[in-house]
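Worksheet: one structure, shown below.
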Amino acid sequence: MRLTSILVLVIAATFHTTGTALTLTKDSKAGIANGDSPASGDFIDANSARLLRRVEKDKVDYEQDEQRSFGALKDAVKKLNPVTAVKKFFKQRAKRKKVIQTARDADNNLAWAMKEVYKAAN
């Protein structure tokens, strides 16, 4: 319901602003003829050139570009190296084992503390 009313409102607003919702008759001459906008002449210079913002082109340093492209290729090859992938896997595995062991130690300490509290209460 809400979507339908929103769509009707948008369509009505569009037709209202454009003024072309419905033509009066087939022979109506009330329409506007196609032509250039009066402000379109503002964008053309006296020399018939368009007035666009000019940007100075920097001189390209091809040697630096070449070094960058080889650097990217070198990085891509490093990422595809299976030896480094295996090393990374084992390093991450060691970190995971360390975190798991720390969690187990904390759980054991909590269990020990609960037993001590239970013994002291009885």
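Just so you know, the numbers here start at 1 and follow the chain as drawn.
From the backbone N, Cα and C atoms, a Cβ is placed for every residue, glycine too.
The note that Swiss-Prot attaches to the published mutagenesis K88 to A is: Impairs host nuclear localization; when associated with A-87, A-91, A-95, A-97 and A-98. Annotation note: K88 (mutagenesis position) sits in a helical segment as assigned by DSSP. Sequence-distant neighbours of K88 (mutagenesis position): no residue of the same chain at least 6 apart has a C-beta under 8 Å from its C-beta.
Here Swiss-Prot notes a mutagenesis experiment, K91 to A, with the remark: Impairs host nuclear localization; when associated with A-87, A-88, A-95, A-97 and A-98. Cβ environment of K91 (mutagenesis position): no same-chain residue six or more positions apart lies under 8 Å away.
The Cβ neighbour count for K97 (mutagenesis position), using a 10 Å radius over every protein chain in view, is 10. In the three-state DSSP scheme, K97 (mutagenesis position) falls into the helix class. For the mutagenesis experiment K97 to A, the note given by Swiss-Prot reads: Impairs host nuclear localization; when associated with A-87, A-88, A-91, A-95 and A-98.
Here the residue is the original one, but Swiss-Prot notes a mutagenesis experiment at this spot, K98 to A: Impairs host nuclear localization; when associated with A-87, A-88, A-91, A-95 and A-97. Long-range C-beta contacts of K98 (mutagenesis position), restricted to its own chain and to partners at least six residues apart, with a cutoff below 8 Å, are absent.
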